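Here's the structure we're looking at; comments come further down.
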Amino acid sequence: MGGHPQLRLVKALLLLGLNPVSASLQDQHCESLSLASNISGLQCNASVDLIGTCWPRSPAGQLVVRPCPAFFYGVRYNTTNNGYRECLANGSWAARVNYSECQEILNEEKKSKVHYHVAVIINYLGHCISLVALLVAFVLFLRLRSIRCLRNIIHWNLISAFILRNATWFVVQLTMSPEVHQSNVGWCRLVTAAYNYFHVTNFFWMFGEGCYLHTAIVLTYSTDRLRKWMFICIGWGVPFPIIVAWAIGKLYYDNEKCWFGKRPGVYTDYIYQGPMILVLLINFIFLFNIVRILMTKLRASTTSETIQYRKAVKATLVLLPLLGITYMLFFVNPGEDEVSRVVFIYFNSFLESFQGFFVSVFYCFLNSEVRSAIRKRWHRWQDKHSIRARVARAMSIPTSPTRVSFHSIKQSTAV
């Protein structure tokens with residue numbers, strides 16, 4: 001209601017004409033509520049104000065609290081807030097009732113809609129930026145064959161999984177109308193299954209990243225023993241039977257609304273959410289061990305203590321998004337507080353939509369091998385296309401015996 005929450009109520013009171021019959025019934029109801037109260041001494045009698053709020057019999061000198069009206073003059077109000085009225089020392093009610101806390105639910109719904117639309121914009125913007133960054137990173141890994149080691153192949157597959165997930169996200173957003181949801185046609189269920197499959201592959205490729213780092217840093221095994229097919233089985237293979245089992249469960253127990261959401265008491269979604277949470281927990285253990293080893297190695301070095309901690313913090317900040325620990329935030333319940341829910345909605349929307357962008361930055365754009373390979377290619381391209389290179393090549397060509405040079409013509413003319 002803005003800065004004057006009583007303004008609408010006051011305007012309504014000026015135009016209000018209560019039906020005598022309904023007012024009488026309200027008085028009787030209010031009086032019946034007060035019968036149970038046993039008050040001695042000076043008191044205010046039960047009363048119904050012009051808004052319809054019942055103020056029960058109360059002792060003199062007391063501030064009485066009553067819920068805000070649920071519905072008044074065509075406007076719904078939040079009944080979790082309260083109105084206040086004082087029972088004066090002389091046993092009469094104060095003329096003024098404090099309804100300053102009573103807020104229109106209409107305004108709250110408008111605020112919720114605004115926050116929802118902003119969150120939708122953040123989601124679309126984040127997924128667009130992420131998809132562009134992921135495609136650029138994918139092309140770089142495709143073109144730069146000189147850096148194709150197992151570590152970068154894992155990065156490449158993770159980026160591919162994120163591309164497919166982002167692409168199916170756009171398919172879901174653009175095709176899943178309310179009518180399609182209700183019809184529950186076969187293709188929309190396949191789209192949902194594909195989206196969930198690529199979502200799970202993101203987690204398992206992050207698990208592959210964690211396995212590789214843990215093997216290389218903590219277990220100190222030679223990474224030459226690791227094979228590409230092992231990680232392909234983990235990243236692309238393991239999620240497939242998980243999603244098949246989930247789809248069968250949905251088909252038999254929750255076959256509605258294109259398999260989005262879930263009915264109360266049906267827990268088929270945990271078939272794929274459970275393994276995702278499990279690999280997150282394992283990655284958390286990997287992260288703890290990796291940071292512990294990094295701290296030990298840094299402490300054993302000759303650098304100062306400040307530099308040691310700085311490197312440890314940098315390593316931690318890099319490893320957090322790499323191992324997917326940020327997804328832990330998506331399982332947090334923000335509670336009923338409005339501020340917490342708004343912050344959670346924005347924070348969740350930002351993290352989920354920009355996750356692909358962060359992966360591209362950490363795995364590709366900040367990758368020293370990728371940057372070095374790009375720099376070499378750029379220098380080769382400059383050498384090939386620069387004027388200096390063309391002149392140098394022309395000067396290096398030997399003069400043919402049958403070709404007369406400009407210098408020899410000049411000398412013969414002088415003679």
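Any Cβ shown, glycine's included, is placed from N, Cα and C.
Counted within 10 Å of its Cβ, the other Cβ atoms near PHE203 (mutagenesis position) come to 23, all protein chains included. In the three-state DSSP classification, PHE203 (mutagenesis position) falls within a helix. Under its mutagenesis entries, Swiss-Prot includes PHE203 to Ala with the note: Nearly abolishes antagonist binding.
Record note (Swiss-Prot) on the mutagenesis of MET206 to Ala: Strongly reduces antagonist binding. For MET206 (mutagenesis position), the Cβ neighbour count at a 10 Å cut-off comes to 26, with all displayed protein chains included.
Annotation of the mutagenesis experiment LEU280 to Ala in Swiss-Prot: Nearly abolishes antagonist binding. All protein chains included, LEU280 (mutagenesis position) registers 20 other Cβ atoms within 10 Å of its own Cβ.
In Swiss-Prot, a published mutagenesis experiment is listed as ASN283 to Ala, annotated Nearly abolishes antagonist binding. Take the CB of ASN283 (mutagenesis position) and look out to 10 A: across all protein chains shown you find 27 other CB atoms.
Record note (Swiss-Prot) on the mutagenesis of PHE284 to Ala: Slightly reduces antagonist binding.
Cβ neighbour count for LEU287 (mutagenesis position) (all protein chains, 10 Å cutoff from its Cβ): 21. LEU287 to Ala appears in Swiss-Prot as a published mutagenesis result, with the remark: Strongly reduces antagonist binding.
A mutagenesis experiment is reported in Swiss-Prot for this position, ILE290 to Ala, and the note states: Strongly reduces antagonist binding.
Quoting Swiss-Prot on the mutagenesis of GLN355 to Ala: Increases antagonist binding. Under the three-state DSSP scheme, GLN355 (mutagenesis position) falls in the helix class.
Taking CA atoms as the reference points, ASN283 (mutagenesis position) and GLN355 (mutagenesis position) are 17 Å apart. Within 10 Å of LEU280 (mutagenesis position), counting C-alpha to C-alpha distances, fall the following of the mutagenesis positions MET206, ILE290, GLN355: MET206. Each of the mutagenesis positions PHE284, GLN355 was scored by other CB atoms within 10 A of its CB, and the lowest score goes to PHE284. Each residue contributes its Cα atom, and for ILE290 (mutagenesis position) and PHE203 (mutagenesis position) these two points are 19 Å apart.
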